[in-house]
Structure formats: C-alpha cells, structure tokens
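Below you'll find the structure, written out as structure tokens, and then a few comments.
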Amino acid sequence: MGVQLRLNPCSSSSAATSPSTFHNGTPYFCKKFNFLPFRTQPLNWVSGIYSRIQPRKHFEVFSSNGFPLNAVSVQDVQVPLTELGSGDTTVSITVIGASGDLAKKKILPALFALFYEDCLPENFVVFGYSRTKLSDEELRNMISTTLTCRIDKRENCDAKMEHFLERCFYHSGQYNSEDDFAELDYKLKEKEGCRVSNRLFYLSIPPNIFVDVVRCASLKASSTSGWTRVIVEKPFGRDLESSSELTRSLKKYLTEEQIFRIDHYLGKELVENLSVLRFSNLVFEPLWSRNYIRNVQFIFSEDFGTEGRGGYFDHYGIIRDIMQNHLLQILALFAMETPVSLDAEDIRNEKVKVLRSMRPLQLEDVVLGQYKGHSNGAKSYPAYTDDPTVPNGSITPTFSAAALFIDNARWDGVPFLMKAGKALHTKRAEIRVQFRHVPGNLYKRNFGTDMDKATNELVLRLQPDEAIYLKINNKVPGLGMRLDRSDLNLLYKAKYRGEIPDAYERLLLDAIEGERRLFIRSDELDAAWALFTPLLKELEEKKIAPELYPYGSRGPVGAHYLAAKHNVRWGDLSGDD
C-alpha cells in the first residue's frame with residue numbers, strides 16, 4: 001500500500017510558512033510547519049494514554065485509495081509524542097443525530113457531567129449535527145433542560161452549566177452530504193484554531209445511515225493533525241451476515257482502532273466491579289468454576305412496555321435488543337479466564353475465547369413470550385400489539401429466557417441462564433451466582449427436603465440501587481437450633497456518599513482517552529452473532545409464536561419450566577430479596 005505524508009499544519013516549530021486562510025480571511029494554518037528527521041531505525045514509541053489527555057503531534061497518512069488512515073490507526077502504531085502543553089491540543093466532539101432522544105437525555109448530559117467534574121480537556125467544543133434546522137442558541141435551550149449537576153456537588157452549578165453551553169454549537173446538514181460535512185469541518189477548524197485537533201464523532205443515528213456518515217466524516221471532516229474516533233451505537237446489524245457487512249463497510253473508511261462500538265451496560269459500575277470482585281479477593285477467585293458454582297443467572301426486566309417504540313422494537317425483538325449484546329457481554333466478562341493484564345486487548349482476547357467456547361443454542365433451551373393486556377382494578381395496561389406502531393398480528397417476543405453452556409474445563413456442565421423481558425412486575429438488572437450444596441451437610445435436617453434453601457448465593461444488582469450481597473446460613477439467636485438465611489449486604493448508596501457516574505460518562509471519557517477495554521472488538525461481535533444467528537433464523541423460519549403473559553406479571557410460565565429442566569430456580573422469584 002503506497003502512502004503519502006502530510007505535515008501537521010498547526011505546528012509551532014520553525015521550517016516553513018503557509019498563508020492558507022478560511023474564505024473569510026481567518027487563518028487556519030499557523031505560519032510554521034514541523035519537520036521531523038527521517039529515521040531508518042524505530043524510535044522508542046509511546047503508546048496508549050500518557051496522561052488523562054496526552055497531546056500529540058504526528059503525520060497524517062493516506063492509503064493508496066485516497067482514504068485517510070490518520071488518527072488512532074497511526075497514533076497507536078508508531079507515533080512519536082512531543083512535549084506539548086494542554087493548551088496545544090483540543091478535542092472536538094460531534095454528536096451526529098443531536099436532535100434525538102439519546103443525545104438529549106444521555107450523551108449531552110454525560111458530557112456536561114464530565115465537564116462539571118473537570119474530566120474534559122482544557123480546550124474542547126461540542127457540536128450537534130442533524131437534519132433538523134436549529135441555531136446554536138436553540139440547541140443550547142433544548143439541552144439545558146436535561147443538564148443536571150451532581151447531587152452531592154452543587155457548587156457553581158449555574159456557572160458551570162453556562163460555561164459548558166458556551167462551548168456547544170450546532171450545524172444542520174444531511175447525513176449523506178460531503179458538502180455539509182465539509183462545512184462542519186470549516187466550523188470545527190474555526191473553533192480549533194492552530195491547536196492539534198482531536199475529533200470524536202458519536203453516531204446517535206439508525207444503523208442504516210452509519211456508513212454514509214462515516215464516509216462523509218472521514219473524507220471531509222476528519223482531523224489532519226490529531227486522532228479521529230467514531231463511537232457507534234447498537235444495534236450492530238440483525239445477524240452475523242449484516243453485522244459483518246456493516247463492519248466491512250465501516251473499515252473502508254476507518255481502521256478497527258478508530259471504531260468504538262459502545263454497549264452502555266459495560267460502563268455500569270457493578271459490571272466494572274465484577275473483575276475487581278473476582279480477581280482482587282482471594283475468597284472468590286478459587287470458587288469461580290464448575291467445582292463450586294451450580295448455575296449463573298443474568299436477569300434483565302423492565303416494568304414498562306414498548307410505549308411508542310414498538311416500530312423500532314418489532315424489527316429487532318428482545319433477543320437482539322438485550323440478550324445478544326448486553327447480557328452476553330456481561331456473561332463473557334464473568335466467565336473469562338484471568339487475563340494477562342488489564343490492557344484492553346488482553347481482556348477482549350479472553351472474552352472472545354469464552355464466546356467461541358459456547359455451545360450452539362438449541363430451540364428447546366429457549367422460551368419466548370409477549371405481554372398481553374391486563375386490568376388491575378381501575379387501571380388497564382395495553383398489550384404489545386395494541387401499540388399503534390406495532391404491526392397487527394406481530395409475533396415478535398418481548399420476553400425471552402435461554403439456557404447457555406460453555407464447553408471448556410472451567411465451566412463444563414454449568415447452566416448460564418439469561419432472562420430478559422418488558423412489562424414485567426419489576427425493574428431489575430442483576431447477576432446471580434448460585435453455589436452448590438454443601439456435601440454431607442450436617443444441618444440438612446433443619447432445612448427439610450428443599451436443600452436449595454441452604455445454598456449460598458452471590459448477587460450483583462446493576463440497577464436499581466446498585467448493591468452486592470452474599471446469602472449465607474446462620475443460627476437464629478435463642479436456645480433452639482433454628483437456622484436462617486441472611487444477607488451480607490453492600491448497598492452502594494449507603495456505603496458511598498458520592499453519586500455514581502452514569503455509564504455514558506465513563507464510556508465517553510474512555511473514548512476520549514483511547515481506552516478500549518469496555519468497547520466491543522469486531523471479532524467479539526462476530527462471535528456473539530455466530531452464537532445467536534442460527535437460533536434467530538430458526539425462530540423466524542418456523543414462525544414460533546410467543547407465549548402470552550399479562551402486563552405486570554412475572555413472565556410466561558415456560559420460563560419456570562426451562563429453569564426446572566436444568567435443575568435451577570430463578571433467584572429473582574424466590575421472594576426473599
């Protein structure tokens with residue numbers, strides 16, 4: 001592949017000058033260029049993150065087909081770092097689809113939270129981009145209603161909010177227009193001045209326009225002096241074929257290192273704490289295998305239905321929406337072997353090994369459900385098919401339970417049960433680890449015939465009210481020998497006073513810093529889809545009808561039979577939580 005080198009136009013070192021200006025006369029090239037000596041031997045390169053936001057100077061590299069391979073792809077391979085102050089670099093964050101709900105409710109508030117905590121670099125700007133016609137002031141008014149300061153830190157809240165909004169701008173354009181992205185590039189350069197510019201694009205848009213946006217941004221609005229990164233929201237296709245095609249299309253314009261596939265569940269506090277709990281506590285790591293763990297449950301439930309999102313949801317269903325990504329990613333993180341280090345690639349390598357070791361899903365190990373209408377006194381709840389955006393007679397599941405198995409030495413024979421559903425009796429997301437019975441239990445007379453009541457259980461509650469608790473057996477005070485099941489409880493809001501950052505805050509900061517540990521690599525994505533695609537095709541070809549369950553119930557009865565088939569009792573239905 002032939003390459004051409006373009007010198008950084010915003011260098012401060014002497015050697016050459018340039019009179020280049022914007023068409024309004026504003027200079028966008030500094031007067032001087034940087035010339036670095038040619039070396040035939042490799043230098044001592046510095047990779048990763050030198051500090052929270054390490055400024056960089058380097059060349060821009062183009063492939064022989066004319067597409068830019070600048071940014072992370074060069075930065076992370078062999079890019080010499082120079083001693084620049086924080087004032088010499090800037091980060092420009094462009095939210096594509098800024099008028100949508102995700103941008104207004106999650107992305108922009110998360111950016112403000114990072115700014116409030118002084119986690120963003122000194123020089124940054126935020127641009128909203130969408131087809132909606134808005135002015136800068138209209139964007140600021142729109143997002144100001146969704147910005148909040150930390151509950152536990154309200155100092156200078158109004159002033160901080162005002163300063164953040166002053167850095168927010170808007171550009172209206174079509175998603176497939178190179179000219180519109182060239183205009184965005186012009187506006188970005190005006191704000192960036194002569195600093196080394198790093199650019200982050202967040203694609204908060206439907207997946208069918210990902211490639212158009214990436215093409216236009218890569219060709220017309222990528223950085224010529226710093227890195228360029230793109231955050232891609234799920235869904236990443238509907239099956240293995242469409243996902244692979246999306247990846248191939250994106251890689252025409254980006255390298256794998258520039259693509260940050262986000263799964264916001266991996267940014268949740270308790271998911272991050274999972275590895276800490278296991279690998280830094282001797283009491284848990286020796287137990288983390290088939291020898292002591294009887295089953296593991298990954299549970300996601302919502303107490304509301306699709307409520308206006310039925311048109312989108314009906315195209316994907318609960319398996320694609322929750323199980324194939326959120327729950328499967330957590331399963332891989334839970335079950336992986338000890339990585340060589342905490343480096344992103346080492347962790348993701350181990351996750352891929354887990355996914356590739358999983359047994360193909362069987363139809364008899366899957367239960368489907370769909371919520372139906374239900375009346376509770378004076379209040380009535382609609383059925384899924386009552387949603388006007390849902391096609392008549394839809395058999396798209398709003399609930400699913402599945403039993404999965406990992407065919408390796410550590411987990412052979414241990415059922416990993418997933419359960420996800422809408423319009424259930426409670427809102428909950430948790431991991432439940434049920435341990436084996438005590439061999440020859442001396443106190444089995446006290447438990448009667450149901451020895452499941454005597455098993456220990458470790459629970460990591462992701463939402464709501466983050467908590468970790470361990471269920472143990474203990475003696476009730478008194479003269480007799482009466483046993484009771486108790487919880488050793490770590491409730492986060494009671495232990496830690498500070499407000500827990502939102503998952504989007506952590507993931508946005510990681511993307512800015514170039515930390516990929518919580519983002520999904522392309523081979524991870526392929527392995528996840530390879531597991532679920534045959535099942536999804538079989539369900540669609542056979543038109544398997546879901547079992548109906550009342551809105552606000554505990555789900556279809558079939559889920560209980562599935563658990564019983566594998567000698568498991570759902571932990572969230574035991575009634576003692």
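Glycine is no exception: its Cβ is also placed from the backbone N, Cα and C atoms.
Keep in mind the model shows the original residues, not the substituted ones.
Some features that Swiss-Prot has for this protein:
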type: BINDING; residues: Gly97, Ala98, Ser99, Gly100, Asp101, Leu102, Ala103, Lys104, Arg131, Lys234; note: NADP(+) 1 binding site
type: MUTAGEN; residues: Cys119 to Ser; note: No effect on redox regulation
type: MUTAGEN; residues: Cys149 to Ser; note: Abolishes redox regulation
type: MUTAGEN; residues: Cys157 to Ser; note: Abolishes redox regulation
type: MUTAGEN; residues: Cys168 to Ser; note: No effect on redox regulation
type: MUTAGEN; residues: Cys194 to Ser; note: No effect on redox regulation
type: BINDING; residues: Lys234, His264, Tyr265, Leu266, Gly267, Lys268, Glu302, Asp321, Lys422, Lys427, Gln463; note: D-glucose 6-phosphate binding site
type: ACT_SITE; residues: His326; note: active site, proton acceptor
type: BINDING; residues: Lys419, Arg428, Arg432, Arg461, Tyr469, Leu470, Lys471, Arg554; note: NADP(+) 2 binding site
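Rounded to a whole number, the C-alpha distance linking Gly97 (NADP(+) 1 binding site) with Tyr469 (NADP(+) 2 binding site) is 40 angstrom. Within the same chain, residues at least six positions away from Gly267 (D-glucose 6-phosphate binding site) with a Cβ under 8 Å of its Cβ are Asp502, Ala503, Tyr504, Glu505, Arg506, Leu507, Asp510, Leu518. Per-site Cβ counts within 10 Å over the binding-site residues Asp101, Glu302 peak at Glu302.
Mapped onto three states, the DSSP output places Lys422 (D-glucose 6-phosphate binding site) in coil. DSSP assigns Arg554 (NADP(+) 2 binding site) to coil in the three-state reduction, outside any helix or strand.
Ranking the recorded positions Cys119, Arg131, Cys194 by the distance of their Cα atoms from the Cα of Arg432 (NADP(+) 2 binding site) places Cys119 first. Taking Tyr265 (D-glucose 6-phosphate binding site) as the reference point, the recorded positions whose C-alpha atoms are within 10 Å of its C-alpha, out of Cys149, His326, Tyr469, are His326.
In three-state terms derived from DSSP, Ser99 (NADP(+) 1 binding site) belongs to neither a helical nor a strand segment and is classed as coil. Least packed by the Cβ count within 10 Å, out of the binding-site residues Ser99, Gln463, is Gln463. Residue with the densest Cβ environment among the recorded positions His326, Lys422: Lys422, by other Cβ atoms within 10 Å. Non-local contacts of Cys149 (mutagenesis position) by the CB criterion (under 8 A, 6+ apart in sequence, same chain) comprise Tyr116, Cys157, Lys160, Met161. For Asp101 (NADP(+) 1 binding site), the nearest of the recorded positions by C-alpha distance turns out to be Lys234; the candidates were Cys168, Lys234, Glu302, Lys422, Tyr469. Just so you know, of the binding-site residues Arg131, Arg432, Lys471, Arg554, the Cβ with the fewest other Cβ atoms around it within 10 Å is the one at Arg131.
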